[in-house]
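As recorded in Swiss-Prot:
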- H59: O2 binding site (BINDING)
- H88: heme b binding site (BINDING)
- 2-142: domain 'Globin' (DOMAIN)
- H90 to Y: In allele Y (VARIANT)
- N132 to S: In allele S (VARIANT)
Amino acid sequence: MVLSAADKGNVKAAWGKVGGHAAEYGAEALERMFLSFPTTKTYFPHFDLSHGSAQVKGHGAKVAAALTKAVEHLDDLPGALSELSDLHAHKLRVDPVNFKLLSHSLLVTLASHLPSDFTPAVHASLDKFLANVSTVLTSKYR
């Protein structure tokens, strides 16, 4: 799915509004995913998955950092996320459906924190962006 110039502008603007809350929102999205889709917990058997856990916060920060990198490299997502794609495909072997579940949880989290900025156009652009990120992260499964 190709991001238009308007989509790229919407994604950059929305992520700019996230600002210093990226790690916090990443952790919240993970918690939301674990609660809404309990099967996703199977990939984190060694984590304390309770609310506010340091491990969930730490992984949320990693998710946020990866998304920040993706936003900074919208024109080369495969290059920017190549190592992360290798990790998830070859070492962690995460079921690709989980990226969609996390994307949904991220959209809900962003909508709850940025209600006035989360217009239908921004929602659509972020959804396309996260779908592209998911596609890149699962590209090495084949």
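FYI, residue positions are counted from 1 along the chain as it appears here.
Glycine residues also receive a Cβ, built from the backbone N, Cα and C atoms like all the rest.
Shown are the recorded positions H59, H88, H90; of these, the residue with the fewest other Cβ atoms within 10 Å is H90. Residues near N132 (variant position) in space but far in sequence (CB under 8 A, at least 6 apart, same chain), listed by position: M1, L3, L77.
Distance from the CA of H59 (O2 binding site) to the CA of H88 (heme b binding site) is 14 Å. In this structure, the CA atom of the residue listed as 'O2 binding site' is 19 Å away from the CA atom of H90 (variant position). Sorting the domain 'Globin' (2-142) by DSSP state (H, G, I as helix; E, B as strand; all else coil) yields 111 helix, 0 strand, 30 coil.
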